[in-house]
Amino acid sequence: MQIKHLITLFFLVLIVADQCSAFLSLIPSLVGGSISAFKGRRKREISAQIEQYKDLQKREAELEELLDRLPMY
């Protein structure tokens, strides 16, 4: 093999090994996150979501009102 092929192969193996080690270190956190999601520990409060939606609707109405008051150019 020529040296340029060996260098290319070396860098390819280096990149693949780095990506695999990064993926393997993520597995424990993925398992823990999926278990807590299935058990429902991270359920959001529906009332908080409703309040956020109402606030968003209010801001949107205020923005439309403000834009209606601006003169057209």
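Each Cβ is built from the backbone N, Cα and C atoms, and glycine gets one as well.
Although substitutions are noted, the structure shown does not include any of them.
Mutagenesis annotation in Swiss-Prot: SER29 to Lys, described as Important increase of antimicrobial and hemolytic activities; when associated with 32-K--I-34, AND K-36; the structure shown retains the original residue. Here the Cβ of SER29 (mutagenesis position) has 9 other Cβ atoms within 10 Å, regardless of which shown protein chain they belong to.
Listed in Swiss-Prot is the mutagenesis experiment SER36 to Lys, annotated as follows: Important increase of antimicrobial and hemolytic activities; when associated with K-29 and 32-K--I-34. There are 11 other Cβ atoms within 10 Å of the Cβ belonging to SER36 (mutagenesis position).
Across the structure, SER29 (mutagenesis position) and SER36 (mutagenesis position) are spaced 11 Å apart at their Cα atoms.
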